Amino acid sequence: MAEEQPQVELFVKAGSDGAKIGNCPFSQRLFMVLWLKGVTFNVTTVDTKRRTETVQKLCPGGQLPFLLYGTEVHTDTNKIEEFLEAVLCPPRYPKLAALNPESNTAGLDIFAKFSAYIKNSNPALNDNLEKGLLKALKVLDNYLTSPLPEEVDETSAEDEGVSQRKFLDGNELTLADCNLLPKLHIVQVVCKKYRGFTIPEAFRGVHRYLSNAYAREEFASTCPDDEEIELAYEQVAKALK
């Protein structure tokens, strides 16, 4: 007889109306992980201005997101992800860890470069900060267009050419994608709104990656509305003056 699954509930940051999903890449990351695991779960949005008594009791002063697994409360996004990968494991649930360690770090400096770019108000520094962001995006593009070891035919003398894989670590979404994609989505939305910047078409690997990701429900349906992201960055994004 199959072991009964404990109740799983993910508490995430609510949007401006206190009900819909707000801007939080960590919340989206865990939302994606649970969806990809194929586990039955509930998502509860928490209005940070008006935390209910139930939420306060479960996680007093705790940072969002947090997870209720049965009667256990889990905090810290990285630890929650590790916990879910350990308890929701094969054969009943898919393993989501990337095969290639490099996939876990690909593109991870993009968000820091983006933050520096968007928070800058000095026009004299803008070009260099934009170049820094472009350089980080180019590194990701190179990774996405370079064949993974498993794509290389050792017996062939021919050049393997450009990788056509859909995601960071192959044709299936992994924990690496759950970490990177929510951040890349924020970069796209905020840069377009506050800097008129879009990811260059020349970065075909990045565009292919995003196109494949938006075609997946686990990513597209967990994204907050663009307006929520824009609102979250309204005070953060500095006007150039």
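Positions of Cβ are set from backbone N, Cα and C atoms, glycine also.
Where a substitution is noted, the model still shows the residue that was there originally.
Model, not experiment: these values are computed from the prediction.
A mutagenesis experiment is reported in Swiss-Prot for this position, CYS24 to Ser, and the note states: Loss of dimerization and of ion transport activity. Neighbour list (CYS24 (mutagenesis position), Cβ cut-off 8 Å, at least 6 residues apart, same chain): VAL12, LYS13, LEU64, PRO65, PRO224.
Where Swiss-Prot documents CYS24 to Ala or Ser as a mutagenesis experiment, the accompanying text is: Loss of glutathione-dependent oxidoreductase activity. Reduces channel conductance and abolishes its dependence on membrane redox potential.
The glutathione binding site annotation in Swiss-Prot covers CYS24, LEU64, THR77. The number of other CB atoms found within 10 A of the CB of LEU64 (glutathione binding site), across every protein chain shown, is 21.
For LYS37 (mutagenesis position), applying a Cβ distance below 8 Å and a minimum sequence separation of six or more within one chain yields LEU84, LEU88, TYR93, PRO94, LEU96. Among the sequence features in Swiss-Prot, the mutagenesis site LYS37 to Ala is noted as follows: Decreases glutathione-dependent oxidoreductase activity.
In this structure, CYS59 (mutagenesis position) belongs to neither helix nor strand by DSSP; it is coil. Just so you know, the Cβ of CYS59 (mutagenesis position) picks up 20 other Cβ atoms within 10 Å once every protein chain is counted. According to Swiss-Prot, the experimentally introduced change CYS59 to Ser is described as follows: Loss of dimerization and of ion transport activity.
Quoted from Swiss-Prot, the note on mutagenesis experiment CYS59 to Ala is: Loss of glutathione-dependent oxidoreductase activity.
Among the features that Swiss-Prot reports, domain 'GST C-terminal' is placed at 93-233. Broken down by DSSP into helix, strand and coil, the domain 'GST C-terminal' (93-233) contains 84 helix, 2 strand, 55 coil.
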Distance between CYS59 (mutagenesis position) and THR77 (glutathione binding site) at the Cα atoms, whole Å?
-> 14
What count of other C-beta atoms do you get within 10 angstroms of the C-beta of THR77 (glutathione binding site), across all chains shown?
-> 21
Given that the record lists CYS24, LEU64, THR77 as binding glutathione, what is the largest C-alpha to C-alpha distance among them, in Å?
-> 11
Which three-state DSSP class does LEU64 (glutathione binding site) fall into?
-> coil
